[in-house]
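Peer 1: The structure follows.
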Amino acid sequence: MNFYNIFVFVALILAITIGQSEAGWLKKIGKKIERVGQHTRDATIQGLGIAQQAANVAATARG
């Protein structure tokens, strides 16, 4: 019974310390994923603008 209490205590301490140290690299990965999303959004908006301009040119060329 005493071993179980010690095991739970050690596991709890490890979980707390690992949880605090893991936040650094998880935050970096999250920022990288967020940046990829922003670049994708910006490229999509730019692509839509170019497509709209091409459609306008095509409509003008047809008369």
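Quick reminder: no glycine exception, Cβ is built from N, Cα and C everywhere.
So, quick note: what you're seeing has the original residues, none of the substitutions.
Feature table excerpt (Swiss-Prot):
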type	residues	note
VARIANT	Val8 to Ala	In strain: M26
VARIANT	Ala11 to Pro	In strain: B226 and B316
VARIANT	Leu14 to Val	In strain: MJ3
VARIANT	Gln20 to Glu	In strain: B316
VARIANT	Ile45 to Val	In strain: MJ1
VARIANT	Asn56 to Asp	In strain: MJ1
VARIANT	Ala61 to Gly	In strain: Z24
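I'd like to know what surrounds each of these features in this structure.
Peer 2: Under the DSSP three-state reduction, Val8 (variant position) is assigned to helix.
Non-local contacts of Ala11 (variant position) by the CB criterion (under 8 A, 6+ apart in sequence, same chain) are absent.
Take the CB of Leu14 (variant position) and look out to 10 A: across all protein chains shown you find 10 other CB atoms.
Non-local neighbourhood of Ile45 (variant position): empty, since no residue in the same chain at least six residues away has a C-beta under 8 Å from its C-beta.
A C-beta separation below 8 Å, combined with a sequence spacing of at least six in one chain, links Asn56 (variant position) to none of the other residues.
Close to Ala61 (variant position) in the fold, though at least 6 residues off in sequence, lies no residue with a CB less than 8 Å from its CB.
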Peer 1: In whole Å, how far is Val8 (variant position) from Leu14 (variant position) when you measure between their Cα atoms?
Peer 2: 10
